[in-house]
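Annotated domain 'Link' per Swiss-Prot: 36-129, in sequence order. In Swiss-Prot, a published mutagenesis experiment is listed as GLU41 to Lys, annotated Has no significant effect on hyaluronan binding to CD44 or hyaluronan-dependent lymphocyte rolling. Among the mutagenesis experiments that Swiss-Prot reports, LYS55 to Ala is described with the note: Decreases binding to heparin. Has normal binding to bikunin. Impairs binding to heparin; when associated with A-69 and A-76. Has no effect on CXCL8-induced neutrophil transmigration; when associated with A-69 and A-76. According to Swiss-Prot, the mutagenesis experiment HIS64 to Lys carries the annotation: Increases binding of hyaluronan to CD44. Has no significant effect on hyaluronan-dependent lymphocyte rolling. Among the mutagenesis results in Swiss-Prot, LYS69 to Ala has the note: Decreases binding to heparin. Has normal binding to bikunin. Impairs binding to heparin; when associated with A-55 and A-76. Has no effect on CXCL8-induced neutrophil transmigration; when associated with A-55 and A-76. The residue drawn here is the original one. Swiss-Prot gives this note for the published mutagenesis LYS76 to Ala: Decreases binding to heparin. Has normal binding to bikunin. Impairs binding to heparin and decreases the potentiation effect toward bikunin antiprotease activity; when associated with A-55 and A-69. Has no effect on CXCL8-induced neutrophil transmigration; when associated with A-55 and A-69. For TYR94 to Phe, Swiss-Prot lists a mutagenesis experiment annotated as follows: Abolishes binding to bikunin. Has no effect on transesterification reaction. A mutagenesis experiment is reported in Swiss-Prot for this position, PHE105 to Val, and the note states: Impairs binding of hyaluronan to CD44. Decreases hyaluronan-dependent lymphocyte rolling. In Swiss-Prot, a mutagenesis experiment is listed as TYR113 to Phe, annotated with the note Abolishes binding to bikunin. Impairs binding of hyaluronan to CD44. Decreases hyaluronan-dependent lymphocyte rolling. Has no effect on transesterification reaction. Sequence annotations record features per position, and here Swiss-Prot assigns domain 'CUB' to 135-247 based on sequence analysis. For GLU183 to Ser, Swiss-Prot lists a mutagenesis experiment annotated as follows: Reduces the binding affinity to calcium ions. Abolishes the interaction with heavy chain ITIH1. What Swiss-Prot lists as Ca(2+) binding site is GLU183, ASP191, ASP232, SER234, VAL235.
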Amino acid sequence: MIILIYLFLLLWEDTQGWGFKDGIFHNSIWLERAAGVYHREARSGKYKLTYAEAKAVCEFEGGHLATYKQLEAARKIGFHVCAAGWMAKGRVGYPIVKPGPNCGFGKTGIIDYGIRLNRSERWDAYCYNPHAKECGGVFTDPKQIFKSPGFPNEYEDNQICYWHIRLKYGQRIHLSFLDFDLEDDPGCLADYVEIYDSYDDVHGFVGRYCGDELPDDIISTGNVMTLKFLSDASVTAGGFQIKYVAMDPVSKSSQGKNTSTTSTGNKNFLAGRFSHL
């Protein structure tokens, strides 16, 4: 009996921050910043920064590379990122709250690669700046409109913003583009918005968008969605406004009709991950 109680307490501790509260599944992967610590990657993609470059990125934003203790303090309040990055003194690692088979080797804590002798290795960065102003955010309201930084004025160069939408379990997300004007190029390699039908920007890729044509509406397959906005160091444009509305689960009486209603009315849409209502 004592052993069973002990095992229960261990499991309870492990699940804190990863369960349901007020009908919303809380998963700390959504936290882009905690205790002044935040994750940065190069604008060219993941694992592109040398130690000197990572240090310069943090200092450019008014901060510095996070120490191991600062990263661990952030992890203890829910900071979870599945990407190795430079820390102070040439250390590399990443914070894991929830163990998983594809991230963290099934462990929790700081996955520590130690102090690297080769400072030319390329990783991401973990910066510390408790006073930095970040674009993006986490939304749990049933409907919301969010905008590019400075909208309706043009956005600035060198922006990286994340918006995470997490609704009540069972709901889905109807995403609509109200205004959209980004630098246009054939491969959307300069300025773009990426949409993911998941809780992070690793899984569930839906599409990358640029130019000035309004993308079609998108409906998620679940109650979470992630949007990433990136601008490069040159041309800017008018920016965007994006609206989302929660879609309640289809009632049993309407099953089989392949219909659903939101306050946005009937419009063409792309279902997240190409599923259908």
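Heads up, the Cβ atoms here are built off N, Cα and C, so glycines get one too.
In this structure the noted substitutions are not present, so the sites keep their original residues.
Take the mean position of the Cβ atoms of GLU183, ASP191, ASP232, SER234, VAL235, the recorded Ca(2+) site; other residues of that chain with a Cβ within 8 Å of it are ASP157, LEU182, ASP185, ALA190, SER231, ALA233, THR236, ALA237.
For the recorded site, LYS69 (mutagenesis position), the DSSP three-state label reads helix.
The two recorded residues VAL235 (Ca(2+) binding site) and LYS69 (mutagenesis position) have their Cα atoms spaced 39 Å from each other. Taken residue by residue with DSSP, VAL235 (Ca(2+) binding site) is part of neither helix nor strand, so it is coil. Comparing local CB density within 10 A for the recorded positions GLU41, GLU183, ASP191, ASP232, the maximum falls on ASP191. Per DSSP, the domain 'CUB' (135-247) is made up of 0 helix, 56 strand, 57 coil. Listed in sequence order, the mutagenesis positions near TYR94 (mutagenesis position) (C-alpha within 10 Å of its C-alpha) are TYR113, out of GLU41, LYS55, HIS64, TYR113.
Taking H, G and I as helix, E and B as strand and the rest as coil, DSSP gives the domain 'Link' (36-129) the counts 25 helix, 32 strand, 37 coil.
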